[in-house]
Amino acid sequence: MGSNAPPPPTPHVVLVPFPGQGHVAPLMQLARLLHARGARVTFVYTQYNYRRLLRAKGEAAVRPPATSSARFRIEVIDDGLSLSVPQNDVGGLVDSLRKNCLHPFRALLRRLGQEVEGQDAPPVTCVVGDVVMTFAAAAAREAGIPEVQFFTASACGLLGYLHYGELVERGLVPFRDASLLADDDYLDTPLEWVPGMSHMRLRDMPTFCRTTDPDDVMVSATLQQMESAAGSKALILNTLYELEKDVVDALAAFFPPIYTVGPLAEVIASSDSASAGLAAMDISIWQEDTRCLSWLDGKPAGSVVYVNFGSMAVMTAAQAREFALGLASCGSPFLWVKRPDVVEGEEVLLPEALLDEVARGRGLVVPWCPQAAVLKHAAVGLFVSHCGWNSLLEATAAGQPVLAWPCHGEQTTNCRQLCEVWGNGAQLPREVESGAVARLVREMMVGDLGKEKRAKAAEWKAAAEAAARKGGASWRNVERVVNDLLLVGGKQ
């Protein structure tokens, strides 16, 4: 006799990214996987990010494709932020989010629950919050909704943040006085006690700990984030286990079950069950200049230096000039992604030497580009990067060596691992000088240093491909996360 039990309700997963492109992208990738497996997905923007997208791209950027709208919706919650707040003011963003978002997110969860009554709409079965968005976990726990958390940066960055408390206990943070912020001896303090990263120095820890304020917003927020993540049902990391094995193993002693699913974009590319409709969702406030791809088509294999410092990093006019002069004299063709707001407070005029290279067809400067496609283009032979995690994952998947110029946050931690552990990159001096830029670019493009780094980059590319393909380690973890965790309400 057949069972008369009703079918299980459709899973309804709410995803809450931090309002930054590097955070939104992996959560949207996860949304694609969930949507393709039949889940209803609610993707939550804060007003700040939503308004920035509207201003830059129009309503089409935040409207789900018609083919996906039945089970995919965008919701927006207030965050107390003005559009005048620069996106690189991470402390200001984080402080406003944690002060202002809990109440509106609570209200959203209540409303989503009330919509179920009398309608064919499933209740919320799981909340996936960015680790930075601690209010999402708090509201879910209050409502009795299972929740898991997604850390969108590197595992080594997470381990660095996890040890902020230890830095405070050992008297290293806050810095005793402002002079220590630039004291090389102090910044070189060894941190052999960090498990899985015994080669770390104080300067390699995520930079938000560099403060003299005992009540610093970013330090206190980080401590709160780590406590919240430790209490979650599970933790998703967009990393390659083989790349960060020692670090992930060290994290396992502090956090709930960890699922390494990276590079998530590559897992999606090898998956036959990622929502194609949601691939059209635009998450960038910058318009991609695709003419760079045809420009690359005309360059020899491995000849082009690709330069991009991400969606948030900024530099001074003097630093931009030194980079420009270094690229102009490096001897290789270059593609430089120079955002309109990459220079702090002023528009910088590019030097004649660089403009001459552009006029001769040996250089191209664009405001934004389809980075994953650029990195995989046969003409590209080097990536000059800020060491943001999404950029490094894309470089790993493309097998590109990296010349690093880390700017803030865990980029310094990523850089140390890149140079000392993974072996597929080298570092530029923090004080940018055109001669050093040109010299290091040449060494990476045609010297023995570059040969060594390219060989290691090729090894990591193969490892990433193996993990992401069907049956690989990251592919299997994605299947576990989606099918065994998120689609059944975060139960284990």
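Glycine too: its Cβ is placed from the backbone N, Cα and C atoms.
Note that this is a predicted model, so its numbers are computed, not measured.
According to Swiss-Prot:
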{"type": "ACT_SITE", "residues": "H23", "note": "active site, proton acceptor"}
{"type": "BINDING", "residues": "H23, Q225", "note": "(S)-4-hydroxymandelonitrile binding site"}
{"type": "BINDING", "residues": "T152, Q371, H386, W389, N390, S391, E394, E410, Q411", "note": "UDP-alpha-D-glucose binding site"}
{"type": "MUTAGEN", "residues": "R201 to A", "note": "20-fold reduction in catalytic activity with mandelonitrile as substrate"}
{"type": "BINDING", "residues": "N308, S311, W368, C369, H386, N390, S391, E394", "note": "UDP binding site"}
{"type": "MUTAGEN", "residues": "S391 to A", "note": "185-fold reduction in catalytic activity with mandelonitrile as substrate"}
{"type": "MUTAGEN", "residues": "E410 to A", "note": "225-fold reduction in catalytic activity with mandelonitrile as substrate"}
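Here the features listed in Swiss-Prot are placed on the structure.
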residue	record	DSSP (3 states)
H23	active site, proton acceptor	helix
T152	UDP-alpha-D-glucose binding site	coil
R201	mutagenesis position	strand
Q225	(S)-4-hydroxymandelonitrile binding site	helix
N308	UDP binding site	strand
C369	UDP binding site	coil
H386	UDP-alpha-D-glucose binding site	coil
S391	mutagenesis position	helix
Q411	UDP-alpha-D-glucose binding site	helix
Can you tell which of the recorded positions H23, W368, C369, E410 lies nearest to N390 (UDP-alpha-D-glucose binding site) in space, using Cα positions?
H23
Determine which residues of this chain, when N308, S311, W368, C369, H386, N390, S391, E394 are set aside, have a Cβ within 8 Å of the centroid of the UDP site's Cβ atoms, and list them as they appear in the sequence.
F309, G310, V337, Q371, S385, G388
Roughly how wide, in whole Å, is the group N308, S311, W368, C369, H386, N390, S391, E394 that binds UDP, by largest Cα to Cα distance?
16
Nonlocal residues around N308 (UDP binding site), in sequence order (Cβ under 8 Å, 6 or more apart)
W336, V337, C369, Q371, F383, V384, S385, H386, S391
Quick tally, other C-beta within 10 angstroms, E394, E410; top of the recorded positions is E410
Binding-site residues considered: S311, Q411; fewest surrounding Cβ atoms within 10 Å belongs to S311
Students should find that the Cβ of C369 (UDP binding site) has, within 10 Å, a number of other Cβ atoms equal to 23
If you measure between the CA atoms of E394 (UDP-alpha-D-glucose binding site) and H23 (active site, proton acceptor) and round to the nearest Å, you get 14
Please compare the recorded positions H23, R201, H386 by how many other CB atoms fall within 10 Å of each one's CB, and tell me which has the fewest.
R201
